[in-house]
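The structure appears right after this line, and notes come after that.
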Amino acid sequence: MALVSRRSTRSESTSITKEEHTGEGSLTKLFFRWLVTLEGDQDINDGKGYISLPNVSNYIFFLGGRFRTVKGAKPLWLGVLLAIVCPMVLFSIFEAHKLWHTQNGYKVLVIFFYYFWVITLASFIRTATSDPGVLPRNIHLSQLRNNYQIPQEYYNLITLPTHSSISKDITIKYCPSCRIWRPPRSSHCSTCNVCVMVHDHHCIWVNNCIGKRNYRFFLIFLLGAILSSVILLTNCAIHIARESGGPRDCPVAILLLCYAGLTLWYPAILFTYHIFMAGNQQTTREFLKGIGSKKNPVFHRVVKEENIYNKGSFLKNMGHLMLEPRGPSFVSARKPHEAGDWRFMDLSPAHSFEKIQKI
């Protein structure tokens, strides 16, 4: 009798779920889930990726998977967004009109400011909300022993053959969290809870990883921020110099001048560092591993080493970075997937060999 009652309860709950998905309430629910997807739905085995990806990652999706961010992290990216938008608003209200109607042809500087500002904002959004190169989960599943024990050989590094005996060895490693053999230069991000191709670092300012598919947008964002600050500084300096009443009559110009001068340096230092790294085909993780330090690599003495990925010249390396295809999105948030797709399944955590031995 208990078994029959359980079956009837399950059938009733299933029918209720089907009714919910076919009623008017389901349309509202689906709309809000499309608008903001905070948690994945365990009851839905198929559908778009943005519905299932939150089950196996720390991502939050917006507008049907078109934008993403990481939950649980400090919202520093909101401060960066305000730092981009607020100067443009103040410049548009108090400065643009006066510079536009001068006799000496300062319209070009106004146009340049808005042009580089748009590039800065667009590249920031692209860097912060796009797929950095997330690798699919549960591709290389081993036959787990008792108590979900991973075989010991899965904790070994595999060295790949290279065409050069001078450069360092290329190794691949098994990720017990994502359960895949990671490709070279890939790494697991504990903040996002995903493995990322050509993982450079997790940037707290954009709340996203910087990897193969968004590194170029990150560089464009830094360059756009630098040029926008320089042009804003120039425009405000011209306004102050041309003001007949002195600096007291243009307080907003002085405010923007100080702001542009202060916000120029950090992006400039960061951009210089990453240009050197990209020009040598080296990631931040590889650089930190080479110097054996976890400190801020921007202020560390540069140590140039042999690199199998180096194309031989700065221009070739930069061209390879900026012009090569970004590669496919292996775990697309907008494409549908079928029921039983293991890439979107949150499997029981496997224990390490060492942990089992202690037990």
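In case you wondered, yes, glycine gets a Cβ from its N, Cα and C as well.
A quick note: this is a predicted structure, and the numbers were derived from the prediction, not measured.
According to Swiss-Prot, the protein carries these features:
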type	residues	note
ACT_SITE	CYS203	active site, S-palmitoyl cysteine intermediate
DOMAIN	173-223	domain 'DHHC'
MUTAGEN	ARG182 to Gln	In ERF2-7; loss of function
MUTAGEN	ASP200 to Ala	Loss of function
MUTAGEN	HIS201 to Ala	Abolishes palmitoyltransferase activity
MUTAGEN	CYS203 to Ser	Abolishes palmitoyltransferase activity
MUTAGEN	PHE218 to Ser	In ERF2-2; loss of function
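Projection of Swiss-Prot feature records onto the structure.
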{"residue": "ARG182", "record": "mutagenesis position", "Cβ neighbours (10 Å)": "20"}
{"residue": "ASP200", "record": "mutagenesis position", "Cβ neighbours (10 Å)": "25"}
{"residue": "HIS201", "record": "mutagenesis position", "Cβ neighbours (10 Å)": "19"}
{"residue": "CYS203", "record": "mutagenesis position", "Cβ neighbours (10 Å)": "21"}
{"residue": "PHE218", "record": "mutagenesis position", "Cβ neighbours (10 Å)": "27"}
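According to DSSP, CYS203 (mutagenesis position) is assigned to a strand segment. PHE218 (mutagenesis position) carries a helical DSSP state (H, G or I).
DSSP assigns ARG182 (mutagenesis position) to coil in the three-state reduction, outside any helix or strand.
If you measure from the Cα atom of PHE218 (mutagenesis position) to that of CYS203 (mutagenesis position), you get 10 Å. For ASP200 (mutagenesis position) paired with ARG182 (mutagenesis position), the C-alpha to C-alpha distance reads 15 Å. Here the domain 'DHHC' (173-223) returns a mean pLDDT of 93 for the predicted model. Each residue in the domain 'DHHC' (173-223) gets a DSSP state, and the totals come to 9 helix, 16 strand, 26 coil. ARG182 (mutagenesis position) sits 16 Å from HIS201 (mutagenesis position), taking the Cα positions as reference.
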